[in-house]
Amino acid sequence: MASMQKRLQKELLALQNDPPPGMTLNEKSVQNSITQWIVDMEGAPGTLYEGEKFQLLFKFSSRYPFDSPQVMFTGENIPIHPHVYSNGHICLSILTEDWSPALSVQSVCLSIISMLSSCKEKRRPPDNSFYVRTCNKNPKKTKWWYHDDTC
């Protein structure tokens, strides 16, 4: 447990001092617990999401960094994207089978920025309605169905 807390403290400082572009740690979210963070995000300039504001929820288990964090969009504005379900779940391989303890909150944030920035058309995943009706509340317990090369 102590190594998890040390790692989270280190990542928290890194996110506060050098956040990825368009990302800001919601300071209130970490006041009561170091195991649940909210990161405020703004869509990158020149993309379909330019100026849009989103929130990412990170939840860390006691096995972090050996287990990936649970990461999902939360709040009023969930991006419309082929790999983001309307309940906020994100289909991104580094959040599941491609996770490595060498990855960090910053690398997850950068991957999500990249995923949104490369989007050519705002649309939901093809199975959005079915998935949202039948999925587990924890996206880490999802067996993802791949619709293209990445998800």
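Here the Cβ of each residue, glycine as well, is placed from N, Cα and C on the backbone.
So, quick note: what you're seeing has the original residues, none of the substitutions.
Summarising the annotation, Swiss-Prot assigns active site, glycyl thioester intermediate to Cys91.
Here the domain 'UBC core' (3-151) is broken down by DSSP into helix, strand and coil counts: 45 helix, 28 strand, 76 coil. Annotation comment: Swiss-Prot describes 3-151 as domain 'UBC core'.
The Cβ neighbour count for Cys91 (mutagenesis position), using a 10 Å radius over every protein chain in view, is 22. In Swiss-Prot, a published mutagenesis experiment is listed as Cys91 to Ser, annotated Loss of in vitro ubiquitin-conjugating activity.
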